[in-house]
Amino acid sequence: MVGEEKMSLRNRLSKSRENPEEDEDQRNPAKESLETPSNGRIDIKQLIAKKIKLTAEAEELKPFFMKEVGSHFDDFVTNLIEKSASLDNGGCALTTFSVLEGEKNNHRAKDLRAPPEQGKIFIARRSLLDELLEVDHIRTIYHMFIALLILFILSTLVVDYIDEGRLVLEFSLLSYAFGKFPTVVWTWWIMFLSTFSVPYFLFQHWATGYSKSSHPLIRSLFHGFLFMIFQIGVLGFGPTYVVLAYTLPPASRFIIIFEQIRFVMKAHSFVRENVPRVLNSAKEKSSTVPIPTVNQYLYFLFAPTLIYRDSYPRNPTVRWGYVAMKFAQVFGCFFYVYYIFERLCAPLFRNIKQEPFSARVLVLCVFNSILPGVLILFLTFFAFLHCWLNAFAEMLRFGDRMFYKDWWNSTSYSNYYRTWNVVVHDWLYYYAYKDFLWFFSKRFKSAAMLAVFAVSAVVHEYALAVCLSFFYPVLFVLFMFFGMAFNFIVNDSRKKPIWNVLMWTSLFLGNGVLLCFYSQEWYARQHCPLKNPTFLDYVRPRSWTCRYVF
């Protein structure tokens, strides 16, 4: 190879000596365009035409070049992740990537889904938005949202100054939404301490005596029954009772209910992942019982994942500046949502004239609610799934930051459900979908998917009903019926861009419907209260019969 390179180099040198004029022309390709006519002036039109031609050729080659580079880069990253996973997970990773081997044509197979018996594989990786925000074009979109927030603030200040004759720097809506916060704090501490102690104690007590017990089945049923009582009674009814008994405002209720659901899912994952290990240990008659340490369980309770592991990939250091920035962005999103409600939502519903509930009022309300609904959707995603989870991941040096994927590129609802919230999807996939198939049969995949949709829809509707103090199953209908239908109709076989457009259109419309219906019902119950409401009054829509001015 070296000899061939030397010979080719000598041939080129000899040819350059034989044809010095040709070599000179090759080294000066612009000489022809810069030749001056007899009058000594450069032909500007010819120079501009040459430049335009070169620019057009470069633009024509640009997409092919970017596509080729992107393809090779995806291959490189995929191979690198495979090698890293094989080093970290041994045989488990080999099994996983043998499944992915059949997807060679898919260069973006980033979910690294392990077989059900192996569970989720955690790999150190950054969040997608952290990578995208390093690109100037994407960062400009982020700057546009900041500029829009500044305009919201200026608009509020100007309107208040014109109406009141002074600057009104009040956040009455924000202070009302997060009212009675001390109750939230002590309720959270009770939930945390009970989740930290009861599941771990029950599991430890069951595991240490399981192999020596003369009645292991009765022992397992007894401890399982106690665990169910804790999940349903303590974590289930306890926080709900506090929320209703102390009449907490909406945002304070949301914090408690969200943490309630999170602790229930965490406790279930801890028991679900460790019970099979104890059973296998007893089956193999091992002298040691695989019981996690208290520190491992405590770390899991704060880690931004719902899948328990004894250890996770960890980053070497904590970037406290990064943590501060993420928390600042979370608070910025809170104020952003406040100004959206103050400038877009409140005037919309306050200015609806006194007229009965009709299709005309409903249609106008839905389409006027699309813009604020979509903005709230984006801000919720950015504040929680990106900023909040990344802040805790950085403080805990948690390495796997794939809390979401590129859901905005989805051409099907099935892909959207998988990529919008990876944290919750992983829990539903392994502990609801896969366990359903294991318990019944692998032939009932449609029934398993239906069960997962039902569980998710019921939990979402429960959270909204408790937080808003009324039952109005709009989200349940959209999620359980339309969402499930779209999941089967607009499936993964849809790859054309038009399906991405349709997905975004339906997503925009759905958020407008949710914001319109729930806001109308909220204002109706505020302005048309009942003296002695019965249970049916909490589930009967008040906005359909109440005539009032918002």
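From the backbone N, Cα and C atoms, a Cβ is placed for every residue, glycine too.
Here the original residues are kept at every noted site.
Look at His460 (active site): DSSP puts it in a helix. Cβ neighbour count for His460 (active site): 16 (other Cβ atoms within 10 Å of its Cβ, all protein chains included). Feature annotation from Swiss-Prot assigns active site to His460.
Spatially close to His137 (cholesterol binding site) yet at least six residues away along the chain is no residue at all, judged by Cβ distances under 8 angstroms. The annotation cholesterol binding site is assigned in Swiss-Prot to His137.
The acyl-CoA binding site annotation in Swiss-Prot covers Asn415, Arg418, Asn421, His425, Tyr433, Lys445, Ser456. The DSSP secondary structure for Asn415 (mutagenesis position) is helix.
Taking a C-beta cut-off of under 8 Å and a sequence gap of six or more, Phe263 (mutagenesis position) has these contacts in its own chain: Met191, Phe192, Thr195, Leu235, Leu301. According to DSSP, Phe263 (mutagenesis position) is assigned to a helical segment. A mutagenesis experiment is reported in Swiss-Prot for this position, Phe263 to Ala, and the note states: Strongly reduced cholesterol O-acyltransferase activity.
Recorded in Swiss-Prot as a mutagenesis result, Ser269 to Ala or Thr carries the remark: Nearly normal expression and enzyme activity. Every protein chain considered, the tally of other Cβ atoms within 10 Å of the Cβ of Ser269 (mutagenesis position) stands at 20.
Within the same chain, the residues at least 6 positions away from Leu306 (mutagenesis position) whose Cβ sits under 8 Å from its Cβ are Arg262, Met265, Lys266, Ser269, Val423, Val424, Asp426, Trp427, listed in sequence order. Quoted from Swiss-Prot, the note on mutagenesis experiment Leu306 to Asn is: Strongly reduced cholesterol O-acyltransferase activity.
Phe367 (mutagenesis position) counts 14 other C-beta atoms within 10 Å of its own C-beta, drawing on all protein chains shown. Where Swiss-Prot documents Phe367 to Ala as a mutagenesis experiment, the accompanying text is: Abolished homodimerization; when associated with 504-A--A-508.
Around His386 (mutagenesis position), a 10 Å sphere centred on its CB holds 22 further CB atoms from the protein chains shown. Here Swiss-Prot describes His386 to Ala as a published mutagenesis experiment; the accompanying note says: Abolished cholesterol O-acyltransferase activity.
According to Swiss-Prot, the experimentally introduced change Asp400 to Asn is described as follows: Low expression, loss of enzymatic activity. In the three-state DSSP scheme, Asp400 (mutagenesis position) falls into the strand class.
Quoting Swiss-Prot on the mutagenesis of Trp407 to Ala: Almost abolished cholesterol O-acyltransferase activity. With a 10 A radius on its CB, Trp407 (mutagenesis position) counts 19 other CB atoms from all the protein chains.
For the mutagenesis result Asn415 to Gly, the note given in Swiss-Prot is Reduced cholesterol O-acyltransferase activity.
Quoted from Swiss-Prot, the note attached to the mutagenesis of Lys445 to Ala states: Reduced cholesterol O-acyltransferase activity. Counting every protein chain shown, the Cβ of Lys445 (mutagenesis position) has 12 other Cβ atoms within 10 Å.
Its Cβ taken as reference, Tyr518 (mutagenesis position) is surrounded by 18 other Cβ atoms within 10 Å in the chains shown. Quoted from Swiss-Prot for the published mutagenesis Tyr518 to Phe: Loss of enzymatic activity.
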Which recorded positions sit within 10 Å of Arg418 (acyl-CoA binding site) - Cα, from Phe367, Trp407, His460, Tyr518: Trp407
Close recorded positions near Trp407 (mutagenesis position), where close means Cα within 10 Å, chosen from Asp400, Asn415, Asn421, His460: Asn415, Asn421
Largest CA-to-CA spread of acyl-CoA binders Asn415, Arg418, Asn421, His425, Tyr433, Lys445, Ser456, angstrom: 21
Alpha-carbon spacing, His386 (mutagenesis position) to Asn421 (acyl-CoA binding site), which is rounded to whole Å: 10
Cα separation, Asn415 (mutagenesis position) to His425 (acyl-CoA binding site) (Å, whole number): 11
Length of the line joining the Cα atoms of Ser456 (acyl-CoA binding site) and Lys445 (mutagenesis position), in Å: 17
